[in-house]
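If you look up Swiss-Prot, you'll see His398, His403, His578, Asn582, Ile701 marked as Fe cation binding site, on the strength of sequence analysis. The domain 'PLAT' annotation in Swiss-Prot covers 2-119. The domain 'Lipoxygenase' annotation in Swiss-Prot covers 120-701, and the record cites sequence analysis as its basis. Listed in Swiss-Prot as a mutagenesis experiment, Phe390 to Trp is described as follows: Loss of enzymatic activity. Among the mutagenesis experiments that Swiss-Prot reports, Phe390 to Ala is described with the note: Reduced enzymatic activity and altered stereoselectivity of the oxygenation reaction. In Swiss-Prot, a published mutagenesis experiment is listed as Gly441 to Ala, annotated Reduced enzymatic activity and changed stereoselectivity of the oxygenation reaction. According to Swiss-Prot, the mutagenesis experiment Gly441 to Val carries the following note: Loss of enzymatic activity. Swiss-Prot lists Ala455 to Ile or Trp among its mutagenesis entries, and the accompanying note reads: Reduced enzymatic activity and altered stereoselectivity of the oxygenation reaction. Annotation of the mutagenesis experiment Val631 to Ala or Gly in Swiss-Prot: Increased enzymatic activity and changed stereoselectivity of the oxygenation reaction to produce (11R)-HPETE preferentially instead of (12R)-HPETE. Here Swiss-Prot describes Ala9 to Val as a natural variant; the accompanying note says: In strain: C57BL/6 X SJL. Swiss-Prot lists Met351 to Val among its natural variants, and the accompanying note reads: In strain: C57BL/6 X SJL. According to Swiss-Prot, the natural variant Thr361 to Ile carries this note: In strain: C57BL/6 X SJL.
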Amino acid sequence: MATYKVKVATGTDFFSGTLDSISLTIVGTQGESHKQRLNHFGRDFATGAVDDYTVQCQQDLGELIIIRLHKEPHSFLAKDPWYCNYVQICAPDCRVYHFPAYQWMDGYETLALREATGKITADDTLPILLEHRQEEIRAKKDFYHWRVFVPGLPNYVDIPSYHPPPRRCRNPNRPEWDGYIPGFPILINIKATRFLNSNLRFSFVKTASFFYRLGPMALAFKLRGLVDRKRSWKRLKDIKNIFPATKSVVSEYVAEHWTEDSFFGYQYLNGINPGLIRRCTQIPDKFPVTDEMVAPFLGEGTCLQAELERGNIYLADYRILDGIPTVELNGQQQHHCAPMCLLHFGPDGNMMPIAIQLSQTPGPDCPIFLPNDSEWDWLLAKTWVRYAEFYSHEAVAHLLESHLIGEAFCLALLRNLPMCHPLYKLLIPHTRYNVQINSIGRALLLNKGGLSARAMSLGLEGFAQVMVRGLSELTYKSLCIPNDFVERGVQDLPGYYFRDDSLAVWYAMERYVTEIITYYYPNDAAVEGDPELQCWVQEIFKECLLGRESSGFPTCLRTIPELIEYVTMVMYTCSARHAAVNSGQLEYTSWMPNFPSSMRNPPMQTKGLTTLQTYMDTLPDVKTTCIVLLVLWTLCREPDDRRPLGHFPDIHFVEEGPRRSIEAFRQNLNQISHNIRQRNKCLTLPYYYLDPVLIENSISI
């Protein structure tokens, strides 16, 4: 007789335990055990429990390679889902085998788990292991399907349990509730939350935290009448009362300094859309700025051409917004423009706007606004640029380049890499909750009753069109942060804390990824010969980039350096990139004139006519303002059940080498966090959005 000591760990989230019957089959290189029920006196498989069992076998099974967990009915009790963390088995020779699960078993089913050692296809020689990894991929591809979201955008998850089961009620003609309460500011897709596959949706704690925070705030907005007022704001200072209890050093600074040119320019470097600005070496023909116009703002002893040659002129071009139609909001037609803004980096270290044009087409009805124009002309011109920032940020930098692309990375990973693959183990922590938050996001933003339709001047179709244009211009190099800074010509720009912090995090990730990949891939041939890896890369190119060759995305990877860069890009996109554009949203937008989602008057065609009243009448009305800010408030408040970058409580790697690499990664991140906090002590306006302590492992909000 051979005795195997078994530990079974149940998840710690609420309702992770089960009352169903759980049995175990152990498979080794020398045989297979009988199915044996795991049962002892008292409660089995309670939430958070680690249960110990003894399994007797007729013979030694040799090296353990696979186990099967069988979930079956228990007596007359109803079906009860179970979340299994892992199974650990101590063999008769005292060798301990680890079998990671970290997934739900909802129904009566059998789950086969491999021993935790990471292996690429070439490492598997036993037919049973090759068959297992092939069957796992087949099952995932049968379950997870691609679905077209909007033509021209990355495809997304379409799984059977996304849709609710058939309705069972006496009156089939009664309309179903769509998750929207008339009069309230937002729509929540309850179905997407409730019926999403268990392994993709929020934990109970995160779900409860999300709705517990959102519900009372939405109710407060309703009771205060903020979402029913379709009129203009009477006074600018009234905007501060929207969130009287939600203040920070940054939000207070924004409200006090939003009119200053230096702060306007600062936001291009360290605001919530810091990846747009480019060094300008030649003034575009469509933006006919002359030396005579801007000479007073460049300082003595220089001129526009000299500053261009020195690399001190920068351009923010919102051409991606050109020609998109607007909609009516609250009975009033909204207006739109695609501005260009020229900036100068001066010897005092300030990035200053020196010229703004509110169109991509110059002409007599499109004046170039300058800092020495009237106070309200210049302020309104800057506000139009900030309006364009809203769409550049929300549609492209935030929703497209982090959420939607991250979801495509996630789905391709689930469909093409088995759990034993080292890249699956490396990247699965960075996919946590991405599908769930995107399901909610599609209901909040991209829905006929959502934010884009009810509070954005471009409406649902226009907002989607901006994203489609964004994807058509997206390149592989732009997602690889070091290349992006060089390509935009900002690699040596002083005071660019976003660049400094993002590079620090990128290189820490790159070092970690390098150690993991070189542990499992001995040479370039192993990379090129890994069919699962190549299918993953090809599917991302096809379903995320829609097969667009001009994107520069690889369709295959042939060398270890190529694989390292690619995996680092995926990891960064699904964590730090999102943190940089998401975490500061409320701080920079709670003062609405700094980030308006709509404009109620057309862009100025003549100078000298703007007044305080016309400025107020151009800004979004009270209702539109509050709908947008409520949604952004929700997106900036990470619900409970957080996992900061480098925090990997789920044990996927068991080998000593990768475990050391994980610990070294954590230490590097801790040092980066320390450096950021020390630097911020000397700054009037701290930049902390890329502090690793504040970065989530995944896109989970």
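Just so you know, glycine gets a Cβ as well, placed from its N, Cα and C.
Summarised by DSSP class, the composition of the domain 'PLAT' (2-119) is 0 helix, 63 strand, 55 coil. Annotation note: Thr361 (variant position) sits in a coil segment as assigned by DSSP. Checking each of the recorded positions Ala9, Thr361, Phe390 against His578 (Fe cation binding site) by C-alpha distance, the shortest gap belongs to Phe390. In this structure, His403 (Fe cation binding site) is part of a helix by DSSP. For the pair Ile701 (Fe cation binding site) and Gly441 (mutagenesis position), the Cα-Cα distance reads 9 Å. Around Ala9 (variant position), the C-beta neighbours below 8 angstroms that are at least 6 residues distant in the chain are Ala49, Val50, Cys84, Asn85, Tyr86, Val87, Gln88. Within 8 Å of the Cβ centroid of the Fe cation site, not counting the listed residues His398, His403, His578, Asn582, Ile701, the chain contributes Leu399, Ser402, Ile437, Ala579, Val581, Leu635, Ile699. If you take the CA of Gly441 (mutagenesis position) and look 10 A around it, the recorded positions you hit from Thr361, His403, Asn582 are His403. For His398 (Fe cation binding site), the nearest neighbour among the listed recorded positions (Met351, Thr361, Ala455), judged by C-alpha distance, is Ala455.
For Phe390 (mutagenesis position), the nearest neighbour among the recorded positions Met351, His403, Asn582, judged by Cα separation, is Asn582. Distance between Cα atoms for Ala455 (mutagenesis position) and Asn582 (Fe cation binding site): 19 Å, as a whole number.
Met351 (variant position) falls within a strand when secondary structure is assigned with DSSP.
For His403 (Fe cation binding site), the nearest of the recorded positions Met351, Thr361, Val631 in terms of C-alpha separation is Val631.
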